[in-house]
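J.: So Swiss-Prot lists the following for this protein:
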ACT_SITE  His67  active site, proton acceptor
BINDING   12-17, Arg90, 98-101, Tyr163, 196-198  3'-phosphoadenylyl sulfate binding site
BINDING   His43, Leu44, Glu45, Gly46, Trp132  substrate binding site
MUTAGEN   Trp34 to Phe  Almost loss of activity
MUTAGEN   Phe77 to Glu  90% decrease in activity
MUTAGEN   Ser98 to Ala  60% decrease in activity
MUTAGEN   Trp132 to Phe  Almost loss of activity
MUTAGEN   Arg202 to Ala  15% decrease in activity
MUTAGEN   Glu205 to Ala  Almost loss of activity
Amino acid sequence: MNGMCWIASYPKAGGHWLRCMLTSYVTGEPVETWPGIQAGVPHLEGLLRDGEAPSADPDEQVLLATHFTADRPVLRFYRESTAKVVCLIRNPRDAMLSLMRMKGIPPEDVEACRKIAETFIADEGFSSVRIWAGEGSWPENIRSWTDSVHESFPNAAVLAVRYEDLRKDPEGELWKVVDFLELGGRDGVADAVANCTLERMREMEERSKLLGLETTGLMTRGGKQLPFVGKGGQRKSLKFMGDDIEKAYADLLHGETDFAHYARLYGYAE
């Protein structure tokens, strides 16, 4: 199968993990360094930053990841050549908490945590974070790659994958992705999962730092690079920031907004 195959996800949804497993599956080898993930399943934003971009009409299958919403102008070049989309979706509650950890903000710094939570709830996503660009709000991103995807990519087939299901049954869910993308048979799926556990990815991240290779962790003002790979926490309470934060988030989940709609649709309206 020729054409563009997108691994689309909102930031902090587990995209690096899925890309690592796909890279290991395709190559049949462990991913030894952080740049190996980018080499295996490139992130479009990283390519654009380096002045590169895939062909708009590839004569082979191309796996490409992005946090962009599907309707971003830069993606119009791939309108006709996009064949498949894997949309990776994570509980927005946990994505928000993952951002706090990524920024090196401990739960004890309640004021800083509250600021991120209040902004996330108000924006329904990360638009004010200024780490990424073009990702839109959480519901905008999901809608663009699922319900509205054919407005941007009329020929695309779509597979939605929940991060939580990938954590619960990584072999089963990775096989669904591999089969959907027509990458090959089931042989190699178990090895790809074993090669990309969170522990292995932490080791890979640290090894890459020691080798002076680029990783994704943010830099502190003191020049220390924070770890990118966390523990993949799920369904954590927001009450450590105050009952008002938990209530504000609950109100967002149970409103009549697109955020509430997609939270209900994917099982996050707890």
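Just so you know, glycine gets a Cβ as well, placed from its N, Cα and C.
For all the noted positions, this structure keeps the original residue and models no substitution.
Map the listed features onto the structure and describe their local environment.
T.: There are 23 other CB atoms within 10 A of the CB of His67 (active site, proton acceptor), with all protein chains counted.
Following the DSSP three-state reduction, the secondary structure of Leu99 (3'-phosphoadenylyl sulfate binding site) is helix.
Around His43 (substrate binding site), the same-chain residues six or more apart in sequence whose CB sits under 8 Å from its CB are Gly15, Arg19, Leu64, Ala65, Thr66, His67, listed in sequence order. Following the DSSP three-state reduction, the secondary structure of His43 (substrate binding site) is strand.
Neighbours of Trp34 (mutagenesis position), defined as other CB atoms within 10 A of its CB across all chains, total 24.
According to DSSP, Phe77 (mutagenesis position) is assigned to a helical segment. Within 10 Å of the C-beta of Phe77 (mutagenesis position) there are 15 other C-beta atoms, taking all protein chains into account.
Taking the Cβ of Ser98 (mutagenesis position) as centre and 10 Å as the limit, one finds 21 other Cβ atoms among all the protein chains shown.
When secondary structure is read from DSSP and collapsed to three states, Arg202 (mutagenesis position) falls in the helix class.
Counting Cβ atoms from all protein chains shown, Glu205 (mutagenesis position) has 20 others lying within 10 Å of its own Cβ.
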J.: Whole-number answer please: how many Å between the C-alpha atoms of Lys12 (3'-phosphoadenylyl sulfate binding site) and Ser98 (mutagenesis position)?
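T.: For Lys12 (3'-phosphoadenylyl sulfate binding site) versus Ser98 (mutagenesis position), the Cα atoms are 6 Å apart.
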J.: I'm trying to understand the geometry here, so how far is the Cα atom of His16 (3'-phosphoadenylyl sulfate binding site) from the Cα atom of Trp34 (mutagenesis position), in Å to the nearest whole number?
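T.: Here the two Cα atoms lie 10 Å apart.
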J.: Please report how many Å separate the Cα atom of Gly46 (substrate binding site) from that of Leu99 (3'-phosphoadenylyl sulfate binding site), as a whole number.
T.: 19
J.: Find the shortest Cα-Cα separation between Arg202 (mutagenesis position) and the recorded positions Trp34, Phe77, Ser98, Arg101, and name the residue that gives it.
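T.: If we rank Trp34, Phe77, Ser98, Arg101 by Cα distance to Arg202 (mutagenesis position), first place goes to Trp34.
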